[in-house]
Every structure is written in C-alpha cells, then in structure tokens.
Amino acid sequence: MITSALHRAADWAKSVFSSAALGDPRRTARLVNVAAQLAKYSGKSITISSEGSEAMQEGAYRFIRNPNVSAEAIRKAGAMQTVKLAQEFPELLAIEDTTSLSYRHQVAEELGKLGSIQDKSRGWWVHSVLLLEATTFRTVGLLHQEWWMRPDDPADADEKESGKWLAAAATSRLRMGSMMSNVIAVCDREADIHAYLQDKLAHNERFVVRSKHPRKDVESGLYLYDHLKNQPELGGYQISIPQKGVVDKRGKRKNRPARKASLSLRSGRITLKQGNITLNAVLAEEINPPKGETPLKWLLLTSEPVESLAQALRVIDIYTHRWRIEEFHKAWKTGAGAERQRMEEPDNLERMVSILSFVAVRLLQLRESFTLPQALRAQGLLKEAEHVESQSAETVLTPDECQLLGYLDKGKRKRKEKAGSLQWAYMAIARLGGFMDSKRTGIASWGALWEGWEALQSKLDGFLAAKDLMAQGIKI
C-alpha cells in the first residue's frame with residue numbers, strides 16, 4: 001500500500017531508495033539515510049536536517065559531492081518503486097508536464113537559459129511523469145524525469161525539446177511493461193504534436209491531450225472545433241470557478257469573482273489529415289458566460305470512448321486532474337525547498353534536488369492520506385469514505401503522534417468527530433494549521449494541512465524527549 005511506509009521518514013526512504021544501483025552498497029545506505037533526514041525535515045537544509053550531528057552532516061555532504069553517484073540512478077530507483085506500487089491498481093493516470101528550476105547564486109553561470117540571455121536566473125528544465133491511481137486520484141509516484149539545460153543559442157541544442165513527449169512515452173513503456181495498457185497519459189496543449197499522437201496510437205496506448213492546433217477533420221473538411229459544434233449535445237455539467245486575481249488585456253490587475261459555470265458537452269470520431277490519424281474528441285464549452293468573461297472551452301483528443309455523456313464526463317474528469325502535477329511542482333520547489341538549495345557545483349545540486357523530487361511526492365501523499373475520504377465521496381463511494389474516516393488515526397500516525405495531537409487539540413474536537421479516528425486526525429491537524437471551517441465544508445486547504453503537519457512534527461521531538469525523561473524518573 002502507498003501509506004504503509006509513508007509516515008515514518010526512515011521507512012519511506014528505505015522503500016524508495018534501497019534498490020538504488022550506485023556501484024557500492026554503502027552509497028545506497030547513505031542515500032537512504034540522507035533522504036530520510038531530508039524527508040523528516042522537509043524544506044530544511046542538510047545542516048538543520050542533520051540534527052546537530054557533525055558526522056551526519058559531513059556524511060550527507062560527502063554523498064552529495066561524490067562524483068561516482070549518478071543523479072539519474074537516484075531518480076531511476078525512485079521510479080522503479082513507483083512501478084512496484086502501480087501493480088496494486090487496475091487503472092492509472094500518467095500526468096505529464098514541464099517546469100523550470102531557477103537559481104541565481106554562484107552556480108547559475110554554469111546552468112542553462114530559462115528566459116532571456118540577460119536574465120540572472122538560470123537552471124534546468126525538467127519534464128516529469130507523475131502516476132495517479134484512477135479511482136480516487138491518489139498520487140502513486142514519479143515514473144520518469146528528463147532534465148536538460150537550454151543553451152543560449154538555440155542552434156546549439158542537441159535536439160528539439162518537443163522530443164520530451166516521445167522520450168517520456170518510451171521510458172514509461174519500458175518501465176511499465178504489460179501494465180502500460182492500464183495507463184492513460186494526460187497532457188496539456190504542448191503535447192498536441194502529430195508525432196506524439198501517432199506514437200501513442202501505434203503502440204495502442206491510451207491518452208487524453210488538450211488540443212492546441214487548428215487541425216481539420218478529413219471527412220467533414222471542417223476545423224475540429226466547428227466539426228464538434230455540429231455534433232448533437234450529449235448533456236452538460238456545472239463546475240465551480242474559484243475567486244482569483246487576474247491581469248486584463250491592458251495589463252491591469254483585477255479580481256475575478258467566484259462563480260459557477262455551466263458547460264455543454266459534445267463528442268465525435270475524427271480523422272486528422274496528416275498521417276490519417278483517427279481518434280476521439282470531446283468539446284466542453286461554457287454556456288452563457290458572464291459579460292466580460294472569456295468562456296471556458298476545452299477540446300480534448302483521446303483514445304478513450306466518448307459516445308455517451310458518462311464516457312465524455314469521464315474524459316473531462318481525467319483531464320481536470322492534470323493540475324496535480326502543478327501541485328507537485330509547487331511541493332518540489334517550495335515545500336521540499338528545491339530552489340532554495342545552494343550547492344556550488346551543478347552535479348551536486350542535481351543530486352540534491354533529485355532526492356527532493358521524491359520528498360515532494362511524499363508531501364503530496366501525506367496530504368492525500370488525510371483527504372482520501374473526500375476523494376472517495378467525489379467518486380460516489382460514500383460507504384468506502386465512511387469506512388476510511390472511522391479507521392483509527394494510527395493507520396497513518398504513530399501512537400506518539402496521536403497522543404501529542406490529542407493534547408494539542410484538547411477541547412476543540414467537534415461532536416461528529418469520533419475520538420482517535422482518521423476523520424478527527426484530519427480535522428485536528430487542519431485546526432493546528434489555522435483551519436477554522438468557517439464555510440462548514442469540512443475540507444481544509446493544502447496550506448492549512450501542511451502548516452498543521454509541520455507544527456505537529458516540530459513539537460514531536462520535544463514531546464518524545466519529555467516522555468523519555470519521565471520514563472527515567474526525571475521530573476520536568
């Protein structure tokens with residue numbers, strides 16, 4: 001199970017990295033130790049995570065500086081653990097996206113271009129494939145990462161960056177083997193490339209890709225949007241759009257109020273002229289948007305069936321979970337501290353930040369272990385949600401963590417929260433992070449959960465030390 005080793009940093013590190021092929025078992029053991037400390041003190045430096053031990057700190061730095069340690073081997077070890085976990089699930093989503101890692105300190109001059117040549121920030125571009133299980137959309141793990149530095153002169157590039165989509169597909173295929181038939185690749189508009197679509201279809205693989213280019217359907221001769229607009233409406237659905245600050249066409253910032261949007265759904269079978277590719281498409285388009293608002297519109301290309309309303313809604317639901325990889329990027333850069341690292345050599349920095357990519361996945365999974373009931377309810381699995389909520393909090397927390405959390409939450413537990421249950425633990429941690437549930441939704445934000453988790457962990461060492469002293473008969 002995903003949660004079996006998740007909450008104990010040492011167990012988690014062992015499960016993810018103990019199979020790393022680093023050329024010497026002592027290096028692998030050191031990787032496990034370093035990863036465990038970085039996970040225990042997420043977002044903190046090696047110095048802080050070493051807990052005042054000079055030997056631990058020096059050992060960690062020696063590992064990070066070791067030229068015989070391959071960053072790619074570190075990433076592969078984590079990816080193969082993801083493959084192992086994936087065997088539990090009948091269907092998976094492979095969410096793909098690219099992000100940049102930006103640095104301005106001394107090492108920056110040896111890294112690649114991110115913006116203009118004049119920019120002081122330089123770094124890497126990283127394309128990631130993140131696996132989710134397709135029922136409750138829990139994060140399984142990282143399946144693949146490709147890192148590269150963009151040269152100042154595009155003519156110096158080894159190959160087109162668009163090749164990252166085909167490379168990710170090939171690596172996923174190799175690692176997943178026969179399980180690849182259970183995997184649906186989910187990509188944004190950048191993946192709307194003829195070679196990528198053709199490759200997925202040639203290998204009989206599944207995908208949902210948002211359309212970018214004004215392609216035409218061969219049979220109707222119409223552009224895809226116009227062709228789908230001519231198809232009968234399957235039905236509609238509503239979504240809630242949160243409040244957000246936006247920049248208008250004149251560059252002025254304004255507040256976009258929260259609203260509900262009604263969308264219509266149409267679908268059809270299409271054939272693209274280039275390569276004579278035949279696939280399915282779904283068009284979701286907002287009906288009667290407020291004056292001044294750009295209507296929501298998604299045109300999705302897919303291998304999945306789309307004949308019925310339920311099938312089309314499933315494709316939409318799959319694509320809406322693409323945002324999870326954006327949360328991974330946030331967890332990696334901010335929560336795990338990838339962009340706060342200050343190693344002075346590119347290779348050392350890459351080793352460190354590669355470890356932190358899996359620490360970031362753990363942060364996502366920690367949150368999801370508490371929010372699983374909400375995910376189950378969203379899929380209509382009410383009995384399953386109630387069953388999970390009623391489980392003991394010790395299924396995800398240690399007895400000491402439960403005891404400390406109970407002390408910190410004393411007098412705050414609501415009547416509907418069963419003492420010692422997972423539902424209570426979720427709400428108690430959220431309250432510790434400042435969640436007031438003023439809207440009576442019972443659903444805490446990412447930030448509140450993480451703040452609460454950090455607060456619990458920061459107090460745990462003192463709590464354990466006090467217990468130890470009391471066990472020795474020392475009054476405190």
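The chain as shown is numbered from 1 upward.
Backbone N, Cα and C atoms are what each Cβ position is placed from, and that goes for glycine too.
If you look for the noted substitutions, you won't find them, since the model keeps the original residues.
Taken residue by residue with DSSP, Asp97 (mutagenesis position) is part of a strand. What Swiss-Prot lists as Mg(2+) 1 binding site is Asp97, Asp188.
Residues or ranges marked as Mg(2+) 2 binding site by Swiss-Prot: Asp97, Glu326.
Quoted from Swiss-Prot, the note on the mutagenesis of Thr47 to Pro is: Enhances interaction with DNA and increases transposition frequency. Around Thr47 (mutagenesis position), the C-beta neighbours below 8 angstroms that are at least 6 residues distant in the chain are Gln57.
Swiss-Prot documents Glu54 to Lys or Val as a published mutagenesis change and attaches the note Enhances interaction with DNA and increases transposition frequency. A sphere of 10 angstroms centred on the C-beta of Glu54 (mutagenesis position) encloses 8 other C-beta atoms. Reduced to three states, the DSSP call for Glu54 (mutagenesis position) is helix.
Under its mutagenesis annotations, Swiss-Prot gives Met56 to Ala the following note: Abolishes expression of the transposase inhibitor Inh (isoform 2).
Swiss-Prot lists Asp97 to Ala among its mutagenesis entries, and the accompanying note reads: Loss of transposase activity. For Asp97 (mutagenesis position), the same-chain residues that are 6 or more apart in sequence and have a Cβ closer than 8 Å to its Cβ are His127, Ser128, Cys187, Asp188, Arg322, Ile325, Glu326, His329.
Quoted from Swiss-Prot, the note on the mutagenesis of Tyr319 to Ala is: Loss of strand transfer activity. Cβ neighbour count for Tyr319 (mutagenesis position) (all protein chains, 10 Å cutoff from its Cβ): 23.
Among the sequence features in Swiss-Prot, the mutagenesis site Arg322 to Ala or Lys is noted as follows: Loss of strand transfer activity. Arg322 (mutagenesis position) carries a helical DSSP state (H, G or I).
Among the sequence features in Swiss-Prot, the mutagenesis site Lys330 to Arg is noted as follows: No effect. Around the Cβ of Lys330 (mutagenesis position), 16 further Cβ atoms fall within 10 Å across all displayed protein chains.
In Swiss-Prot, a mutagenesis experiment is listed as Lys330 to Ala, annotated with the note Reduced transposase activity. Mapped onto three states, the DSSP output places Lys330 (mutagenesis position) in helix.
Taking a C-beta cut-off of under 8 angstroms and a sequence separation of 6 or more, Glu344 (mutagenesis position) has the following same-chain neighbours: His105, Gln106, Val107. Among the mutagenesis experiments that Swiss-Prot reports, Glu344 to Ala is described with the note: Enhances transposase activity.
Swiss-Prot lists Glu345 to Lys among its mutagenesis entries, and the accompanying note reads: Enhances transposase activity. Secondary structure at Glu345 (mutagenesis position), as computed by DSSP, is coil. Long-range Cβ proximity for Glu345 (mutagenesis position), meaning a same-chain Cβ under 8 A and a gap of 6 or more residues, is found for Arg65, Val107, Glu110.
Non-local neighbourhood of Asn348 (mutagenesis position): Ile64, Arg65, each in the same chain, at least six residues away, with C-beta under 8 Å from its C-beta. Under the heading of mutagenesis, Swiss-Prot lists Asn348 to Ala and annotates it as follows: Reduces formation of synaptic complex and transposition.
In the three-state DSSP classification, Ser438 (mutagenesis position) falls within coil. Where Swiss-Prot documents Ser438 to Ala as a mutagenesis experiment, the accompanying text is: Abolishes formation of the synaptic complex and transposition.
In this chain, no residue six or more apart from Lys439 (mutagenesis position) has a CB-CB distance below 8 Å. For the mutagenesis result Lys439 to Ala, the note given in Swiss-Prot is Abolishes formation of synaptic complex and transposition.
While the structure shown retains the original residue, Swiss-Prot records the mutagenesis experiment Ser445 to Ala with this note: Reduces formation of synaptic complex and transposition. In the three-state DSSP assignment, the secondary structure recorded for Ser445 (mutagenesis position) is coil. Sequence-distant contacts of Ser445 (mutagenesis position), defined by Cβ-Cβ distance under 8 angstroms and a gap of at least six in the same chain, are Phe435.
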Neighbour tally for Met56 (mutagenesis position), based on other Cβ positions within 10 Å of its Cβ: 17
Among the binding-site residues listed here, Asp188, Glu326, whose Cβ has the fewest other Cβ atoms inside 10 Å? Glu326
Counting across all protein chains present, how many other Cβ atoms fall within 10 Å of the Cβ of Ser438 (mutagenesis position)? 6
Between Glu54 (mutagenesis position) and Tyr319 (mutagenesis position), what is the CA-CA distance rounded to a whole number of Å? 48
Find the one among the mutagenesis positions Tyr319, Lys330, Ser438 whose C-alpha lies closest to that of Met56 (mutagenesis position). Lys330
